[in-house]
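To start, the structure itself, in structure tokens.
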Amino acid sequence: MDTIENLIIAIVKPLISQPDALTIKIEDTPEFLEYHLNLDQSDVGRVIGRKGRTISAIRTIVYSVPTEYKKVRIVIDEK
């Protein structure tokens, strides 16, 4: 696991009710390094938060981690 993936897990796992259902798939696109968070449907609202404030805060923290050559993007998927 890389640093960004560990950071995402450390932030998201305490927020959700079913942490065992959390999986992260990394997709390398030409412009971005995308981290797809697969969550249980009941946990999606917790991670997004009211008016998107929680996911916005998570993205701010994750985007502050320096990467070598690509921008990082977080995508939330439902199971």
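Any Cβ shown, glycine's included, is placed from N, Cα and C.
Nothing has been swapped: the model has the original residues at all the noted spots.
Here Swiss-Prot flags 32-79 as domain 'KH', drawing on sequence analysis.
Looking at Swiss-Prot, you'll find the mutagenesis ARG53 to Lys noted as follows: Still self-interacts. The Cβ neighbour count for ARG53 (mutagenesis position), using a 10 Å radius over every protein chain in view, is 10.
In Swiss-Prot, a mutagenesis experiment is listed as ARG59 to Lys, annotated with the note Still self-interacts. In the shown protein chains, 14 other C-beta atoms lie within 10 A of the C-beta of ARG59 (mutagenesis position).
According to DSSP, THR60 (mutagenesis position) sits within a helical segment. Within the same chain, no residue at least 6 positions away in sequence has its Cβ under 8 Å from that of THR60 (mutagenesis position). Quoted from Swiss-Prot for the published mutagenesis THR60 to Gln: Still self-interacts.
Experimental mutagenesis at this site is recorded by Swiss-Prot as ILE61 to Phe, annotated: Loss of self-interaction, still interacts with KhpB, cells grow at wild-type rate, pbp2b cannot be deleted, some KhpA found at midcell. In this view, ILE61 (mutagenesis position) is surrounded by 12 other Cβ atoms within 10 Å of its Cβ, with every protein chain counted.
Quoting Swiss-Prot on the mutagenesis of ILE61 to Tyr: Loss of self-interaction, no longer interacts with KhpB, cells are rounder with less elongation, form short chains, pbp2b can be deleted, no KhpA found at midcell.
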Problem set entry | DSSP three-state assignment (helix, strand or coil) for ARG53 (mutagenesis position) | helix
Problem set entry | Whole-number Å value for how far ARG59 (mutagenesis position) lies from ARG53 (mutagenesis position) (Cα to Cα) | 10
